[in-house]
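These come from Swiss-Prot:
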- Lys7 to Arg: In strain: NOD (VARIANT)
- Lys71 to Arg: In strain: NOD (VARIANT)
Amino acid sequence: MPKAKGKTRRQKFGYNVNRKRLNRNARRKAAPRIECSHIRHAWDHTKSVRQNLAEMGLAMDPNKAVPLRKKKVKAMEVDTEERPRDLVRKPYVVNDLEAEASLPEKKGNTLSRDLIDYVRYMVENHGEDYKAMARDEKNYYQDTPKQIRNKINVYKRFYPTEWQAFIDSLQSKKMEVD
C-alpha cells in the first residue's frame, strides 16, 4: 500500500519545554484515584467534588458543615429558622462508612515467623535457662540472655493463647518421657 503524501519529518526534541513543569501539571490535572471504595463506586465524574460529596451526605469543608456559634450575637426565634438541608441522594455511602468505622480495628503488628520459631526452639530445648540459650548454636545473632528473655516476653505478650498451648504441650511431653 502506498504511503500518504505529505511531508514526513523526524521528531525533534523540544529543548525549550520545561519537562518538570509539564509532568507536574499533567499529574495535577489527572484525576486522583479515590482510595475509599464506597465513595469511588458512588462517584459521578460529570459532577464537581462539592456536588458529589453533597449527594453522599458528606461535607467538603468541615468548618462550614459545623459552624461555630457567635458569642455576641444572639438570634431571635424568628431568625433561627431551619436552613433547608441538601437532599442526600446516596445515603448508603454514609451508612457504609459508618458501619466500616464501627468495626473493631485489626491488629497490625505481628512477629516474624523466624522469631516465633526461634523462641519456640529455645524454650523447647532449654526451658528457662537463658544463659544456655545464649550459648546455643542456633543463637545466630549472638543475643545476650536478657535479649532472649525479652524476645520470649514479646512472644508471650503477642500470642498468649499460643504460648499457653505450647507450654501445655511441653509439659505433656515431659510427662510421657517420665
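Just so it is clear, glycine is given a Cβ too, placed from its N, Cα and C backbone atoms.
Every protein chain shown contributes to the tally, and the Cβ of Lys71 (variant position) ends up with 6 other Cβ atoms within 10 Å.
If you take the Cα of Lys7 (variant position) and the Cα of Lys71 (variant position), they are about 74 angstrom apart, rounded to a whole number.
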